[in-house]
Amino acid sequence: MLSTQFNRDNQYQAITKPSLLAGCIALALLPSAAFAAPATEETVIVEGSATAPDDGENDYSVTSTSAGTKMQMTQRDIPQSVTIVSQQRMEDQQLQTLGEVMENTLGISKSQADSDRALYYSRGFQIDNYMVDGIPTYFESRWNLGDALSDMALFERVEVVRGATGLMTGTGNPSAAINMVRKHATSREFKGDVSAEYGSWNKERYVADLQSPLTEDGKIRARIVGGYQNNDSWLDRYNSEKTFFSGIVDADLGDLTTLSAGYEYQRIDVNSPTWGGLPRWNTDGSSNSYDRARSTAPDWAYNDKEINKVFMTLKQQFADTWQATLNATHSEVEFDSKMMYVDAYVNKADGMLVGPYSNYGPGFDYVGGTGWNSGKRKVDALDLFADGSYELFGRQHNLMFGGSYSKQNNRYFSSWANIFPDEIGSFYNFNGNFPQTDWSPQSLAQDDTTHMKSLYAATRVTLADPLHLILGARYTNWRVDTLTYSMEKNHTTPYAGLVFDINDNWSTYASYTSIFQPQNDRDSSGKYLAPITGNNYELGLKSDWMNSRLTTTLAIFRIEQDNVAQSTGTPIPGSNGETAYKAVDGTVSKGVEFELNGAITDNWQLTFGATRYIAEDNEGNAVNPNLPRTTVKMFTSYRLPVMPELTVGGGVNWQNRVYTDTVTPYGTFRAEQGSYALVDLFTRYQVTKNFSLQGNVNNLFDKTYDTNVEGSIVYGTPRNFSITGTYQF
């Protein structure tokens, strides 16, 4: 098989050696792969910049990335576990939101709070760092601003770095950092595609992606991506309408200078969303089960979100091998919602609801509530850094250094009212026909501003031809001002990684970084928990083949933390349902991950991964047992050599048993979801050179499963279908 190799000197070199690993996998898993087109003796040289993000538009892998260190490298050179979800995989698997991407990414698990809110975890800890083009946004789970609903039509790929990522983000849990890479205007000719999709629950989706030069020489280019989606749901009364748009201009201002500037808009309007799930427990300790269509949302409930972002990137090359990059962004995310939740136990005799605080006395027998919440999150961020190579002791090395500043303001308002048993009546007869609250004026619920200033640097030193050392550090000044208190912290996060090249295809690595994470969680008295501190260690083995078209990673990790927030399962007294947490010291998460991703042959793409970890506190108690300790995820596509117009594929996601023990007035109950697998299928037929039809089936066997054993019952998505027509020009 012909390919090129991205080497350690940031150059592309032609190679004609076939991939032994790819051949072995192909022969073992699919004998027909042996009949793929044979290699020829002709050498093909691919010219391109070392910063080219992708060497195959139809691959599940990419050639190089700056994830983890901001230095452009192959994944094999990064001493951490990295997963990249490419545009082709998102199209094959119909991963249309950030949440859907994370659900199908190795090592990431989900806890679904209701119809639209979900928390995502890796290695046992919540993911709280979400970046766009390397600029982070921090969000709180209490407020639903639609982060996981970001539409992937606007993005080229998603990069996931697992473990602590303090060198990139300054603060954060040792879970993972998610970076969404925007689409850019890369074509000097007019090109594009339009698609229409129709599916289960009256889904309709239309997307256009167009590129065009704005000048005759193509040095100024534009790209517009726009779309509209409307769908109902398996949940009664639910409807979602989404509009999204991105416009970007990329300009070559000279031979050494490029400028990108753009605007992003997303609007998501949801009618009758749920706020929490269905009551799990009866008063006798038995658990409930419901039809998956059952919803606690009344007809008048809604949750509307609007996202506006402007952004720019300026790049300047200098001194032959150096480049300075300035990223800037301003984003505003607004939401407005009126919803209803039920938090109660069911009396099996008559279906009447009993509140969790009924034994506190009169006035405490409420069984839920209604809330009118609104607010805005504003983020202003700048990031300036330079990276390049230098020579020392006769060897080439790499250096990156820079600084960043971000200001994030969260300002939210709320009005709420309690619901009492007689207002609902028997829950067995509840159908969402509930009168809208006579709302009181909203009051200020939260107003806080977080400032973060950082200086960072890292160098990749070639100690010997096969041995590379990465050293780095990030100094962070973090300050938050809230309605009730102010806090300022200074922290330096060290980073060290060692990579040893075993041969042309295999490397082994070790890495270390510290952990620093201020927390927004509060204890039962309403006080904020102290920052999380700790250490992250990782050892691994990586390989890449065919110019990184196929990559593998085997990683062993150990995470040590103090002051980790763990849910108590009860709300903070006097709060609007906010869960109380306790700080747990001596928390250790340790485990192993394996991933294979990319092209097995020119016709066969495969991503396969498995994760196993254990997370315990210093007393041996499981931390977050509501998260699966073992997961396996696989997705593949295969283009038939005998009928190259036809591509078939599918995948499976499996997780082991999860549970949560909940203390109630009636005793301690255990909520449990056994292990289960979800199977998906897809096929695509290239009808003409420009037009294709694709069909997808998700949850093929219509598995019923609970996505949130930590709280009320929230069922996962039932079996669903879609068909998509795409025209390229």
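Glycine is no exception: its Cβ is also placed from the backbone N, Cα and C atoms.
Nothing has been swapped: the model has the original residues at all the noted spots.
Val44 to Pro appears in Swiss-Prot as a mutagenesis experiment; the accompanying note says: Abolishes transport activity. Where Swiss-Prot documents Val46 to Pro as a mutagenesis experiment, the accompanying text is: Abolishes transport activity. Sequence annotations record features per position, and here Swiss-Prot assigns domain 'TBDR plug' to 74-183 based on sequence analysis. Taken from Swiss-Prot, the feature Fe(III)-coprogen binding site applies to Arg117, Arg142, Trp275, Tyr357, Asn373, Trp416, supported by experimental evidence. In Swiss-Prot, a mutagenesis experiment is listed as Ser141 to Ala, annotated with the note Minor effect on growth, no effect on growth, and no effect on growth on solid agar with Fe-coprogen, Fe-rhodotorulic acid, and ferrioxamine B as the sole iron source, respectively; when associated with deletion of fhuA, fecA, cirA, fepA and fiu. Quoted from Swiss-Prot for the published mutagenesis Trp143 to Ala: Minor effect on growth, no growth, and no growth on solid agar with Fe-coprogen, Fe-rhodotorulic acid, and ferrioxamine B as the sole iron source, respectively; when associated with deletion of fhuA, fecA, cirA, fepA and fiu. As a published mutagenesis entry, Gly163 to Ala, Val, Asn, Asp or His appears in Swiss-Prot alongside the note: Impaired transport and growth. Residues or ranges marked as domain 'TBDR beta-barrel' by Swiss-Prot on the basis of sequence analysis: 189-729. Swiss-Prot lists Asn303 to Ala among its mutagenesis entries, and the accompanying note reads: Minor effect on growth, minor effect on growth, and reduced growth on solid agar with Fe-coprogen, Fe-rhodotorulic acid, and ferrioxamine B as the sole iron source, respectively; when associated with deletion of fhuA, fecA, cirA, fepA and fiu. Experimental mutagenesis is annotated in Swiss-Prot for Ser337 to Ala, with the remark: Minor effect on growth, minor effect on growth, and no growth on solid agar with Fe-coprogen, Fe-rhodotorulic acid, and ferrioxamine B as the sole iron source, respectively; when associated with deletion of fhuA, fecA, cirA, fepA and fiu. Among the mutagenesis entries in Swiss-Prot is Tyr341 to Ala, noted as: Minor effect on growth, reduced growth, and no growth on solid agar with Fe-coprogen, Fe-rhodotorulic acid, and ferrioxamine B as the sole iron source, respectively; when associated with deletion of fhuA, fecA, cirA, fepA and fiu. In Swiss-Prot, a published mutagenesis experiment is listed as Asp343 to Ala, annotated Minor effect on growth, minor effect on growth, and no growth on solid agar with Fe-coprogen, Fe-rhodotorulic acid, and ferrioxamine B as the sole iron source, respectively; when associated with deletion of fhuA, fecA, cirA, fepA and fiu. Annotation of the published mutagenesis Asn373 to Ala in Swiss-Prot: Minor effect on growth, significantly reduced growth, and significantly increased growth on solid agar with Fe-coprogen, Fe-rhodotorulic acid, and ferrioxamine B as the sole iron source, respectively; when associated with deletion of fhuA, fecA, cirA, fepA and fiu; the original residue is retained in the structure shown. Experimental mutagenesis is annotated in Swiss-Prot for Trp416 to Ala, with the remark: Minor effect on growth, no effect on growth, and no effect on growth on solid agar with Fe-coprogen, Fe-rhodotorulic acid, and ferrioxamine B as the sole iron source, respectively; when associated with deletion of fhuA, fecA, cirA, fepA and fiu.
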CA-CA, which of the binding-site residues Arg117, Trp275, Tyr357 lies nearest Asn373 (mutagenesis position)? Trp275
Quick one: Cα separation, Ser337 (mutagenesis position) versus Trp275 (Fe(III)-coprogen binding site), in Å? 10
For Trp275 (Fe(III)-coprogen binding site) and Asp343 (mutagenesis position), determine the Cα separation and express it in whole Å. 10
For Tyr341 (mutagenesis position), which of the recorded positions Arg117, Gly163, Asn303, Trp416 has the nearest Cα in space? Trp416
What residues, ordered by sequence, lie under 8 A Cβ-to-Cβ from Tyr357 (Fe(III)-coprogen binding site) and sit at least six positions away in the same chain? Phe364, Asp365, Tyr366
So how many other Cβ atoms are close to Asn373 (mutagenesis position), meaning within 10 Å of its Cβ? 22
Nearest recorded site to Asn303 (mutagenesis position) by CA-CA distance, among recorded positions Arg117, Gly163, Asp343, Trp416: Arg117
To which of the mutagenesis positions Asn303, Ser337 does the lowest count of other Cβ atoms within 10 Å belong? Ser337
Which one of the recorded positions (Trp275, Tyr341, Trp416) has its C-beta surrounded by the most other C-beta atoms within 10 angstroms? Trp275
Can you tell me how far the Cα of Arg117 (Fe(III)-coprogen binding site) sits from the Cα of Gly163 (mutagenesis position), in Å? 23
What is the Cβ neighbour count of Arg117 (Fe(III)-coprogen binding site) at a 10 Å cut-off, with all protein chains included? 25
Reported as an integer number of Å, what is the Cα distance between Gly163 (mutagenesis position) and Trp416 (mutagenesis position)? 39
Ten-angstrom check, please: count other Cβ atoms within 10 Å of the Cβ of Gly163 (mutagenesis position), all chains counted. 28
Rounded to a whole number, how many Å is the Cα of Asp343 (mutagenesis position) away from the Cα of Trp416 (mutagenesis position)? 14
Enter the number of other CB atoms within 10 angstroms of the CB of Asp343 (mutagenesis position). 22
By the DSSP assignment reduced to helix, strand and coil, which category contains Asn373 (mutagenesis position)? strand
